[in-house]
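Participant: My questions will all concern the structure given below.
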Amino acid sequence: MPFHIGSGCLPAIISNRRIYRIAWSDTPPEMSSWEKMKEFFCSTHQAEALECIWTICHPPAGTTREDVVSRFELLRTLAYDGWEENIHSGLHGENYFCILDEDSQEILSVTLDDVGNYTVNCQGYSETHHLTMATEPGVERTDITYNLTSDIDAAAYLEELKQNPIINNKIMNPVGQCESLMTPVSNFMNEKGFDNIRYRGIFIWDKPTEEIPTNHFAVVGNKEGKDYVFDVSAHQFENRGMSNLNGPLILSADEWVCKYRMATRRKLIYYTDFSNSSIAANAYDALPRELESESMAGKVFVTSPRWFNTFKKQKYSLIGKM
């Protein structure tokens, strides 16, 4: 069966010359990995196997553990007899999946955790996707209609923050204030017993050709073993296509992800957590950049709209002139 990428079509038999083309410096890691595992599959199965590898490395929203198991089992089915033993589900625990080379060295792996993180490790490159809080098929996710979690006394925390006139002014007029709020909010969280404070840099892209994505910052801290996000200027996006972000947010880490995911289906949102606010501000500054040249290593995806998946397929397509 042909492998469709964009408007192209990859024949089942992949020529050596075409494979050589993927050795460019900007070759995505999964394509480099493919060179190491393509001999596991006969020529008539290579296209389907390559499509499966691409899906493993770029999981669609709503992917579950069962989907991952199914994809690795498909690869085992497509592989030559003997080589299927190099494709593992549950080698180091039920949420660990990997493909090994002939020397039993890891080529590619996927690790799942209990909070919906799906981490792909591939040729020294790591990319994390935040998929869903529901890990079992048929479990529906709940829309987060509230802004303040009930797990902690978030309402009281917000009111106390507002007692500071400088912080209150920024909360009341949130546009462009998120960076300057990081330090006072983190100080407040420290005073309230939160530890492992991190500074979350966030990019929001409307389209792949956007010159300057929207940047945003929030503060993350841990209390009694659970992460919480203080995003007290989130409501600056209420009139920018994300109407349910209608107030300051103090939510658990999972609730925060769900809140943003429910806010938009067409924007690309990803983040990185830093131990230092200055590093966060520099890494996620509001300067021109190209999505095409952005490294996704170490970033956690909150949303992955269809246009982004199309963009990645076009960018990483093997289709070209022979």
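For all residues, glycine too, the Cβ spot is worked out from N, Cα and C.
At each noted position, the model has the original residue.
Predicted, not measured: the structure shown is a model, and the values here were computed from it.
Annotations per Swiss-Prot:
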MUTAGEN   Cys178 to Ala  Loss of activity. No change in IQGAP1 binding
MUTAGEN   His216 to Ala  Does not affect regulation of macrophage migration
MUTAGEN   Asp231 to Ala  Does not affect regulation of macrophage migration
Participant: Including all protein chains displayed, how many Cβ atoms other than that of Cys178 (mutagenesis position) lie within 10 Å of its Cβ?
Facilitator: 24
Participant: Name, in the order they occur in the sequence, the residues of the same chain whose CB lies under 8 A from the CB of His216 (mutagenesis position) and which sit 6 or more residues away.
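Facilitator: Same-chain residues close to His216 (mutagenesis position) (Cβ under 8 Å, separated by 6 or more) are Cys178, Gly201, Ile202, Phe203, Ile204, Ser233, Ala234, Phe237, Tyr284.
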Participant: Could you tally the C-beta atoms, other than its own, that fall within 10 angstroms of the C-beta of Asp231 (mutagenesis position)?
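Facilitator: Excluding its own Cβ, the number within 10 Å is 26.
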